[in-house]
Amino acid sequence: MFFINFKKIKKKQFPIYLTQHRIITVFLIFIYFINLKDCFHINNSRILSDVDKHRGLYYNIPKCNVCHKCSICTHENGEAQNVIPMVAIPSKRKHIQDINKEREENKYPLHIFEEKDIYNNKDNVVKKEDIYKLRKKKKQKKNCLNFLEKDTMFLSPSHDKETFHINHMNKIKDEKYKQEYEEEKEIYDNTNTSQEKNETNNEQNLNINLINNDKVTLPLQQLEDSQYVGYIQIGTPPQTIRPIFDTGSTNIWIVSTKCKDETCLKVHRYNHKLSSSFKYYEPHTNLDIMFGTGIIQGVIGVETFKIGPFEIKNQSFGLVKREKASDNKSNVFERINFEGIVGLAFPEMLSTGKSTLYENLMSSYKLQHNEFSIYIGKDSKYSALIFGGVDKNFFEGDIYMFPVVKEYYWEIHFDGLYIDHQKFCCGVNSIVYDLKKKDQENNKLFFTRKYFRKNKFKTHLRKYLLKKIKHQKKQKHSNHKKKKLNKKKNYLIFDSGTSFNSVPKDEIEYFFRVVPSKKCDDSNIDQVVSSYPNLTYVINKMPFTLTPSQYLVRKNDMCKPAFMEIEVSSEYGHAYILGNATFMRYYYTVYRRGNNNNSSYVGIAKAVHTEENEKYLSSLHNKINNL
């Protein structure tokens, strides 16, 4: 029922409508939706609900092609013109969710004579898959490993970009280096390269352009449960190299025969002297790149690259000629036998030449969709890199696209990381804030009777008062910081060159206090895993959850969260990193380049792992091996 009151204000009557509270509420909600008709809206009470269950009920998101500067949109699901599947060789390390499968296999251990049968088969051919199966069945579960340990984890160069040094040498002053430079221009001595030439001739016959239904495939292989590498060809005649495809960096690095270090000698190296299309970049430029575990030194060259059906000429890249380990740390390539890096991040990060490989590829071939996507198989064996669109077989539901905040990393804004239903960081009522406050309270000094001795009372009283004043100052400083924390934004960086997810340095201690490592063996592993919380990344109020079995790893009868400490420069905000094995394994990711003042986007969808996908990618891998 409506009531109408009239008031005389400056001799004018203004009707003021007063209604029941329910009608007012409905009216305000209606006005709110009118104002947000072109925007995304979500019921905040469902912020940590299962995204698949509530997606259709609580989301009204436009397509990206009709959306301009939206905080979120959905992918148009354009099919890819070029699909590059990645196939990984399974390693001895296993994920928590695969342990049950291993238990069944270990019930039937193989014996020595069975191992001999593998090597003495009629065709006299040794299959890597057979050897792996044999070793896996003989492996004891207590030695079951998953990914690399934190201290030996390979970090992509993106995490230490501020530490690299570029030394332009327009004039070569070092006589020793000048002599080496002149020698490299001479014709290569055939007597010392007969074996390498034979290998090159065989690789020239390798055709990795498997085109089927407008989809091009290039298998990738997994190394140490950490990195995914694929086959590319370099030079004329082509030499086959297996680099990492890294969304966390932009430069191309190839291990060359110029490198005589032990870690270089154990992998296949590119020989620039065998290629007629190779030339040095002008002006002659040396590069020193510092990683988390060492330094790579090299020189910039120009060469012809072939990735699947794409041939990119005059592409600048870095030739690795030396690897130096940091103090008390292992060498960059010591644990992982990759032969190079192909960066897929933005040009602003480039230090090897003028244009990136992806820019040259897109400008040369004019693909329908200026994007690529990554699919990581559930068991880390079968994976795929897709250029020019997406493959609907690898995901389900919509792909939710989020704008890149700064075109350097593939970096987006996100609301925060939640451990179960509590925000981890930052701001009031977050886990980090509560733990820091608790630590401050525990550090207070309290009087005890031992301090009340007559001869020491004044001294200890003075010390106590000084400590108390100092503590009060800290509290004021903490309250001042609290206001800053509320304004601090959180960011996510998508990095396919890193395996584990990361937490900033100042928060990693608190993270492991809430999600600690626990002892687990075959008798209690299910109980231990179920005791861990869910971890949820909330992006524009949309939750993307990792269950304990998805983010835990097992090593030496210990269950550990697959997280590590990586500190990103403050220039790029309060940033967390999502890696290939802990996040991308369960979520299909899309990377779209912006143009004409349109933002770049990162897309996320729930990954689908089926036997059909494995068979499809496995068949492509077998075709590559048989060529």
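Sequential numbering from 1, following the chain as shown.
Yeah, the Cβs are placed from backbone N, Cα and C, and that goes for glycine too.
The domain 'Peptidase A1' annotation in Swiss-Prot covers 228-605.
For the recorded site, ASP246 (mutagenesis position), the DSSP three-state label reads strand. Take the CB of ASP246 (mutagenesis position) and look out to 10 A: across all protein chains shown you find 25 other CB atoms. Mutagenesis annotation in Swiss-Prot: ASP246 to Ala, described as Loss of catalytic activity; the structure shown retains the original residue.
Feature annotation from Swiss-Prot assigns active site to ASP246 (among others); the stated evidence is sequence analysis.
Per Swiss-Prot, the feature active site maps to ASP495 (among others); the stated evidence is sequence analysis. When secondary structure is read from DSSP and collapsed to three states, ASP495 (active site) falls in the coil class.
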Cβ-Cβ neighbours of ASP495 (active site) (radius 10 Å): 28
